[in-house]
Amino acid sequence: MQPLVLLLLFILCFSGLGQPGIINNDLQTLLEVKKSLVTNPQEDDPLRQWNSDNINYCSWTGVTCDNTGLFRVIALNLTGLGLTGSISPWFGRFDNLIHLDLSSNNLVGPIPTALSNLTSLESLFLFSNQLTGEIPSQLGSLVNIRSLRIGDNELVGDIPETLGNLVNLQMLALASCRLTGPIPSQLGRLVRVQSLILQDNYLEGPIPAELGNCSDLTVFTAAENMLNGTIPAELGRLENLEILNLANNSLTGEIPSQLGEMSQLQYLSLMANQLQGLIPKSLADLGNLQTLDLSANNLTGEIPEEFWNMSQLLDLVLANNHLSGSLPKSICSNNTNLEQLVLSGTQLSGEIPVELSKCQSLKQLDLSNNSLAGSIPEALFELVELTDLYLHNNTLEGTLSPSISNLTNLQWLVLYHNNLEGKLPKEISALRKLEVLFLYENRFSGEIPQEIGNCTSLKMIDMFGNHFEGEIPPSIGRLKELNLLHLRQNELVGGLPASLGNCHQLNILDLADNQLSGSIPSSFGFLKGLEQLMLYNNSLQGNLPDSLISLRNLTRINLSHNRLNGTIHPLCGSSSYLSFDVTNNGFEDEIPLELGNSQNLDRLRLGKNQLTGKIPWTLGKIRELSLLDMSSNALTGTIPLQLVLCKKLTHIDLNNNFLSGPIPPWLGKLSQLGELKLSSNQFVESLPTELFNCTKLLVLSLDGNSLNGSIPQEIGNLGALNVLNLDKNQFSGSLPQAMGKLSKLYELRLSRNSLTGEIPVEIGQLQDLQSALDLSYNNFTGDIPSTIGTLSKLETLDLSHNQLTGEVPGSVGDMKSLGYLNVSFNNLGGKLKKQFSRWPADSFLGNTGLCGSPLSRCNRVRSNNKQQGLSARSVVIISAISALTAIGLMILVIALFFKQRHDFFKKVGHGSTAYTSSSSSSQATHKPLFRNGASKSDIRWEDIMEATHNLSEEFMIGSGGSGKVYKAELENGETVAVKKILWKDDLMSNKSFSREVKTLGRIRHRHLVKLMGYCSSKSEGLNLLIYEYMKNGSIWDWLHEDKPVLEKKKKLLDWEARLRIAVGLAQGVEYLHHDCVPPIVHRDIKSSNVLLDSNMEAHLGDFGLAKVLTENCDTNTDSNTWFACSYGYIAPEYAYSLKATEKSDVYSMGIVLMEIVTGKMPTDSVFGAEMDMVRWVETHLEVAGSARDKLIDPKLKPLLPFEEDAACQVLEIALQCTKTSPQERPSSRQACDSLLHVYNNRTAGYKKL
């Protein structure tokens, strides 16, 4: 009965309204709205009530109706319901709607313009969705709206000027979108607005002065944009403003003194702009100010004395400016409330004043990256509220006081890179809240105190590079939260404490480069989270404990250079290895099959052990393997066929084993192979011709085997080969003429074989031969080719123990580079010229016909008799032949001279310029430039001049310290880059230069720019290098060029592209340093030399060019100009050594990596006069939050969390590359490994989303 009554009442109420159309309209509209909203089928449907069976829609989830009895929908609150789908235009039909909240869902698509029909709307909340498109300008008609919050979406385009019509607006929140364009000056008409939130967009242009009219404004934040211009003084009129945040923009000029008139201001952040000038004293008048952050600008002068009187100030952050002076003794004289004082990187000098102890409320003190000297004052340890103390990168000295025990709230103690010495006080045990202890690169000595184990909150300990001695305290095992223990490069002795196995959170354990002994404790097997185990360069011994098999998360292990033995099987529990190094130990037994389970393993080093058995076939499963070193073991059997699947192999070293069988023909399928070392084994049979398909081979060492047959002509295919060692085999037959094609050979050893025939004259074509030419202990006959004397770099020549005849060519004696010469035990004769006297007699023994210094003097009479014995007829014949030969050569030289002179003048013409239209002629047009095979066809001088309009400026695409670069589009459709070298000499006539450039031209790598050819004109002083053209310019252009044509490109240079470029750069440098023999030092790595092809792949240019030019210039040439164009990239040691090394290249590469991530130039003004990019990155990387966030180029934002992590990892690698000491920098190969690790794990974060 009761339900029936209720139903009748409900019907009467509705019929009494007389408004069935209105009811049906709102009901129908709600049902239509629902059609565009999608709920998660895995969860309870929050809109299950929204259906036509339930016409009481006022009770539906999120629906609110008015209380007038008309049942009109006035509010829809669907926030946080996990909705997907889109916003339906039907929302615009709720005529009486006052409040619409669709925030915190996953809605996509545009904001419908139909929402502008909601003329009664007072609040519109669409924030935290995935909405796209532009903000509809029609929203400017919502004149009753008070709160408009549509941020945290994917919205693009400009902020509509029509929003200035919303005169009742109190809150406008458009943060965290992708909005562009200026802040509309029309927003200055919003006189009632209280909150204007525009941060984290791409807004640009100046801040409109009209915003000073928004008199009710209490919050204005436009941080994380691209705003420029000056801060308008009119903002000083905002007397009600409490929060002003303009951080991370490009604002310039001085800070207006009028900002000191905002009497209610509590928070002011202008950090990370380009502001300059003095800090206005008027800011001290802001009596309510609690936070002042002016860090990372170009501010100068001293900190105003008045700041220390601001009684309400809690946070003062002035880091990374160009301030001067020292900390005043008046600090905190009238302000004991200061909690955060951050003055890092402000060029402070002098000592830390004892008066700092007056800041009794101080929680964070950061004075790092300055020039502070003296000791840490005892009074500093009276700041008992301190949680963070950063004093690193100064020149502090003295000891660490035991009074540090007073700082019982301390969580971060960072003192690295100072000159602190003495013992680490045992009183540190009182710091029970300490989480991070960084003391590395100081002069601490003595033992690490046992009491450190009482600091039970410690997560990271880094004491690398000190003089700590004694044993590692077992008490460290009590640190249950520890994830980093880095004690490398100290003087620690004794065994590894078994108690370290209790540190179950350890990720990195690095105890390398000490004097540790004993065995590895079995308790290390409990370190289940361990990722890196570095124990190399110690004296550890014994078997590996079986428990290590439990370390399934290891990615890097290095136990090299110890005395360990037994089996390595306990290390094979992980299938996540990236690098595995146990070289130089005494490991025995067979190589475990399980090593093949780490499919991302890049480098496997097992050399110099006592491993036995066969090479595991399972290694063929490691498709990422690039280096395999099993040298100096006792391995037997054949090389397993499965290794043919490791297509990325670049280095194979199996030297000094007992491997047998023929050399596998399938090795020829490893197209990336650059180094093959199979020396001192038991390989037999002839060389497979397939092996010579490995055209990237740089080192081929097969000596000490039983290989036979002849050396095939196909060896000439190995044009990149630097080292060829076939010593101590059974090769026979003659030396192939194709050997002369190995023009990059640095070392050639063919001794102790059975080679016959004459030494081919083509051997003289090996102009890069330097280390050795050893043909000893063979059966070579005939004369020594005089062409050997042209090998101007050769240091060792051994032709001993052959059957050579004739004289020793005088040109050999003229070889200035030759240090070792041995032609003993041949059948040589004649008189040695005086040039040979610099070698000992042993070099010529066993040649009965030889005489002269350093051998016995020639018998003049016997010599004359022998000459007479030739007969007068012979002498006449020989003289006649010599005379005719000399005349013939003279005629040939004269003819060639006139021909070249004729061709030259036909090429350059006779006008005032070298490149007139008359320069083309039938003969000249067919004279090609030198080229290295990279071009489609011969490139002619005239082609280049025509394509560039005689090197006109309109075709110039770049310039630098070495010259200008032009783009040349040739008639054959090919595009090349032409570099005009600014050098006064005719470089191409310099044989040394010509040889070096030809060598560089033969270098091929996917991340190096190909040098295609060169030419010069002596009369015009022009030297041209022809390079492969890179369509997308340099990474410098993309990061720093302000031309409008690049604006769209900047948006395309996303994090994925930048990371790929960073890896490509590192791979190019690694190739130069580790895969070229001899290694090539680039000398001028910078972002403008990192070029991008059409696929945005990185190619390093100008490699080797600086060295070639500086070594081939006259004494008046200032070679340092090669570094003048690279300021900001130069390693610090170059300033005093003036010597470029691989480690100085690594430093320059580190700077480029920082540039790629931060988007800043190495000399960016944000660093200040006394701080460089390295210290700036280091300063911000070591702190969390906004300071770290500013390291990432704003153009990359927003990034996903794991992308930000990857960016920070790249910066950490860059910091390692830019260590002050070259010895502490990684090799380019190690840096490349680290970057590849970041790149290969870049998608891991997607799985967590």
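The backbone N, Cα and C atoms fix where each Cβ goes, glycine too.
Original residues only: the substitutions mentioned are not part of this model.
Since the structure is predicted, the reported quantities are computational estimates derived from the model, not experimental observations.
Going by Swiss-Prot, these are the annotated features:
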MUTAGEN   PRO160 to Leu  In sgn3-5; altered CASP proteins localization in Casparian strips
MUTAGEN   GLY287 to Arg  In sgn3-8; altered CASP proteins localization in Casparian strips; when associated with R-1101
MUTAGEN   GLY719 to Arg  In sgn3-12; altered CASP proteins localization in Casparian strips; when associated with E-1150
DOMAIN    951-1240  domain 'Protein kinase'
BINDING   ILE957, GLY958, SER959, GLY960, GLY961, SER962, GLY963, LYS964, VAL965, LYS979  ATP binding site
ACT_SITE  ASP1084  active site, proton acceptor
MUTAGEN   GLY1101 to Arg  In sgn3-8; altered CASP proteins localization in Casparian strips; when associated with R-287
MUTAGEN   GLY1150 to Arg  In sgn3-17; altered CASP proteins localization in Casparian strips
MUTAGEN   GLY1150 to Glu  In sgn3-18; altered CASP proteins localization in Casparian strips. In sgn3-12; altered CASP proteins localization in Casparian strips; when associated with R-719
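This view paints the features noted in Swiss-Prot onto the structure.
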residue	record	Cβ contacts under 8 Å, 6 or more apart
PRO160	mutagenesis position	ILE135, PRO136, SER137, LEU139, GLY140, PRO184
GLY287	mutagenesis position	SER263, MET310, SER311, GLN312
ILE957	ATP binding site	VAL965, TYR966, LYS967, ALA977, GLY1033
SER959	ATP binding site	VAL965
GLY1101	mutagenesis position	LEU1008, VAL1009, TYR1027, MET1030, ASN1089, VAL1090, LEU1091
GLY1150	mutagenesis position	VAL1174, ILE1213, ALA1214, LEU1215, GLN1216, CYS1217, THR1218, ARG1225, ALA1231
Fewest-neighbour residue among recorded positions, criterion Cβ within 10 Å, set GLY719, GLY963: GLY719
Lowest local Cβ density (other Cβ within 10 Å) among recorded positions: VAL965, ASP1084: VAL965
ILE957 (ATP binding site) in three-state DSSP notation: strand
Alpha-carbon distance [GLY719 (mutagenesis position); ASP1084 (active site, proton acceptor)] in Å: 27
Rounded inter-Cα distance in Å - GLY963 (ATP binding site), GLY719 (mutagenesis position): 30
Reduced DSSP assignment, VAL965 (ATP binding site): strand
Helix, strand or coil at ASP1084 (active site, proton acceptor) [DSSP, three-state]: coil
